[in-house]
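Heads up, the thing below is written out as structure tokens.
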Amino acid sequence: MTMMDMNFKYCHKIMKKHSKSFSYAFDLLPEDQRKAVWAIYAVCRKIDDSIDVYGDIQFLNQIKEDIQSIEKYPYEHHHFQSDRRIMMALQHVAQHKNIAFQSFYNLIDTVYKDQHFTMFETDAELFGYCYGVAGTVGEVLTPILSDHETHQTYDVARRLGESLQLINILRDVGEDFDNERIYFSKQRLKQYEVDIAEVYQNGVNNHYIDLWEYYAAIAEKDFQDVMDQIKVFSIEAQPIIELAARIYIEILDEVRQANYTLHERVFVDKRKKAKLFHEINSKYHRI
């Protein structure tokens, strides 16, 4: 195993640890593509964790500087400051793919702002956040998952990322409240007459369910729009993207089956993932 192979393996371990659903799906890509996904995922994870986990603004600055070095001089040797193994893997990807570096910087800017979290006044602010933390990831992955990326390809990948982030929010309402965060907008909380603290303490009510389903309907519509345009991605990537997205959309039904609980994180079990795998395998005859 070469040193570069070890770098990609390290990135893969990060992805498997933090997103079993993504790993389950994207590990089925051809080798070069899946390695690129591992590297990009690992970079995005380190960006996300720099503040939330490490509480280290300097580490986030180092990540940004390392990415800028790769963008400016992709073929030069660099003394990376953040995580050398991840950055070497990213540099290798950047030498072969047209990486949308600005999307990395947009993600970093969102993480900077997230240090001083305040509730969103409107849904427009919430959806802007979903772009910043996840739509950006879709943009960065676009050259890996398509043969000839176009404006439409970037738009579809961006919308998929935003949809998956909204599903994360719908899954983690209670966990986020424990961490003193409410991502639903004040505008929509007022409209549906919902107080998350009250729901957390006293249990789910019809107002909360209506609010939750309002956002779920948005995520489901975006998911369907992506599925309707999935052919913008490469033939190899189409079944993989559909598998990852369908595993994620299944989370919404898991929340429903758990009676919208705020006190337990739901997940899609291996049996259901395997069922989705076989359904999509039959559809595409490829995986």
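For all residues, glycine too, the Cβ spot is worked out from N, Cα and C.
Substitutions noted, but not modelled.
If you draw a 10 Å sphere around the CB of Tyr248 ((2E,6E)-farnesyl diphosphate 1 binding site), it holds 23 other CB atoms from the protein chains shown. Feature annotation from Swiss-Prot assigns (2E,6E)-farnesyl diphosphate 1 binding site to His18, Ser19, Lys20, Ser21, Tyr41, Arg45, Arg171, Tyr248.
Annotation note: Arg45 ((2E,6E)-farnesyl diphosphate 1 binding site) sits in a helical segment as assigned by DSSP. For Arg45 ((2E,6E)-farnesyl diphosphate 1 binding site), the Cβ neighbour count at a 10 Å cut-off comes to 19, with all displayed protein chains included. Annotation source Swiss-Prot lists (2E,6E)-farnesyl diphosphate 2 binding site at Arg45, Gln165, citing similarity to another entry.
In sequence order, Val111, Val133 are the residues near Asp48 (Mg(2+) 1 binding site), counting only same-chain partners six or more apart with C-beta under 8 A. Taken from Swiss-Prot, the feature Mg(2+) 1 binding site applies to Asp48, Asp52, supported by similarity to another entry.
Sequence annotations record features per position, and here Swiss-Prot assigns Mg(2+) 2 binding site to Asn168, Asp172. DSSP assigns Asn168 (Mg(2+) 2 binding site) to a helical segment in the three-state reduction. For Asn168 (Mg(2+) 2 binding site), applying a Cβ distance below 8 Å and a minimum sequence separation of six or more within one chain yields Ala134.
Record note (Swiss-Prot), mutagenesis Phe26 to Ala: Decrease in C(30) and C(40) carotene synthase activities; when associated with A-38 or G-38. The unchanged residue is displayed. Classification of Phe26 (mutagenesis position) by DSSP places it within a helix. Within the same chain, the residues at least 6 positions away from Phe26 (mutagenesis position) whose Cβ sits under 8 Å from its Cβ are Met15, Arg34, Val37, Trp38, Tyr41, Ile240, Ala244, listed in sequence order.
In Swiss-Prot, a published mutagenesis experiment is listed as Phe26 to Gly, annotated Decrease in C(30) and C(40) carotene synthase activities; when associated with A-38 or G-38.
One entry in Swiss-Prot concerns the mutagenesis experiment Phe26 to Ala, Gly, Leu or Ser. Its note says: Decrease in C(30) carotene synthase activity. C(40) carotene synthase activity acquired.
Record note (Swiss-Prot), mutagenesis Trp38 to Cys: Decrease in C(30) carotene synthase activity. C(40) carotene synthase activity acquired. The unchanged residue is displayed.
Quoting Swiss-Prot on the mutagenesis of Trp38 to Ala: Decrease in C(30) and C(40) carotene synthase activities; when associated with A-26 or G-26. Cβ-based neighbour count (10 Å, all protein chains) for Trp38 (mutagenesis position) stands at 28. Reduced to three states, the DSSP call for Trp38 (mutagenesis position) is helix.
Per Swiss-Prot, mutagenesis Trp38 to Gly is noted as: Decrease in C(30) and C(40) carotene synthase activities; when associated with A-26 or G-26.
For the published mutagenesis Glu180 to Gly, Swiss-Prot gives the following note: Slight increase in C(30) carotene synthase activity. C(40) carotene synthase activity acquired. Within 10 Å of the Cβ of Glu180 (mutagenesis position) there are 7 other Cβ atoms, across all protein chains.
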Densest Cβ neighbourhood among Ser19, Ser21, Gln165 (binding-site residues), 10 Å radius: Gln165
